[in-house]
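Straight from Swiss-Prot, the features:
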- GLU154, TYR207, VAL208, SER209, ASP291: red chlorophyll catabolite binding site (BINDING)
- GLY140 to Val: In acd2-12E13; spontaneous spreading cell death lesions (MUTAGEN)
- PHE218 to Val: Induces switch of RCCR stereospecificity product from pFCC-1 to pFCC-2 (MUTAGEN)
- ARG279 to Lys: In acd2-6; spontaneous spreading cell death lesions (MUTAGEN)
Amino acid sequence: MAMIFCNTLYSSSSPSYLSPLTSKPSRFSKNLRPRAQFQSMEDHDDHLRRKFMEFPYVSPTRKQLMVDLMSTVENRLQSQLLPCNLPPDVRNFNNPNGSAEASLHIRSGDKSSPIDFVIGSWIHCKIPTGVSLNITSISGFLNSSTKAPNFVVELIQSSSKSLVLILDLPHRKDLVLNPDYLKEYYQDTALDSHRQSLLKLPEVNPYVSPSLFVRSAFSPTASMLKIDAEEEDKLEEILRDHVSPAAKEVLEVWLERCVKEEEEKIVVGEEERMELERRDKSFRRKSIEDDLDLQFPRMFGEEVSSRVVHAIKEAFGVL
């Protein structure tokens, strides 16, 4: 794409009838070529980001929620995030028969930032039973310079009238051994109020993951909920009036109380830093093994799955 752009630029700016100009190299050529290549790369990157932000297989209400959350993360943390550098065939990919498609957007944090990386994704897969599985998720992972929790929101849907919601600030310290951590991030922020409010709706019930690992990884205040509505419009109403405000408030807590570097959150001791790194990598590695390593080959085939999972492992620092 860059070469086509450059060739077009030079052919249109050098008329053939001006022989002195065509026989003499332009003094701007060395500058124009990298600029053209850079512009082309920027255009391609923008196209792939727009593709991710389409969230094309979900309802307008759900799409708006995901766009709002991702835009808030990128706008508020813009100075701390590096551009997404995933290969194009990892940022958007599908399986050979076209029954599954996914988009991936990962931005690493700057070296001076407490952010390790932010990841957003959507997955669409037609299941042999005739239904479609649609998963949309956004997560923020912090590095070992801070002990503050991470952020996750995920919506899993295989029916137009029901879905599973996971919304949490997953803890990175043992809550029994560190009661001050529990108080600071979960009690003082009233994080459990969102789960309690959602559970007051007759359509909402607790969701119990079949994975013991998943259940152990989330905080006691996690909103792990199953929403069953009689009508599609009712599900949209719950998403718009209840889930969306809760997700935005939890994200705000993460941005204000976890990402901002304050003295009490900075990890000082080398032993504590190493322990956080071990825990973070163990969590990421186990998540990939139990989820992507098992499910992606079924959805996308071995070749595509291998390429994408390798890129994710590299971004997660667990290669």
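From the backbone N, Cα and C atoms, a Cβ is placed for every residue, glycine too.
Just the original residues are modelled here, none of the noted substitutions.
Features recorded in Swiss-Prot, as mapped to the structure shown.
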residue	record	Cβ contacts under 8 Å, 6 or more apart
GLY140	mutagenesis position	VAL73, ILE115, VAL118, ASN150, PHE151, VAL152, TRP254, VAL259
GLU154	red chlorophyll catabolite binding site	ILE135, THR136, SER137, ILE138, SER139, LEU165, ILE166, LEU167
TYR207	red chlorophyll catabolite binding site	VAL164, LEU165, ILE166, MET224, LEU225, LYS226
VAL208	red chlorophyll catabolite binding site	ARG215, MET224
SER209	red chlorophyll catabolite binding site	ARG215, MET224
PHE218	mutagenesis position	ILE166, ASP168, PRO170, MET224
ARG279	mutagenesis position	ARG172
ASP291	red chlorophyll catabolite binding site	none
Report task. Could you say whether, by DSSP, ARG279 (mutagenesis position) belongs to a helix, a strand or a coil region? Result -> helix
Report summary line: Largest C-alpha distance in Å for the red chlorophyll catabolite site residues GLU154, TYR207, VAL208, SER209, ASP291, as a whole number, is 18
Query raised in the report: Helix, strand or coil at GLU154 (red chlorophyll catabolite binding site), per DSSP?
Result: strand
Query raised in the report: For ASP291 (red chlorophyll catabolite binding site), what is the secondary structure state per DSSP, taken as helix, strand or coil?
Result: helix
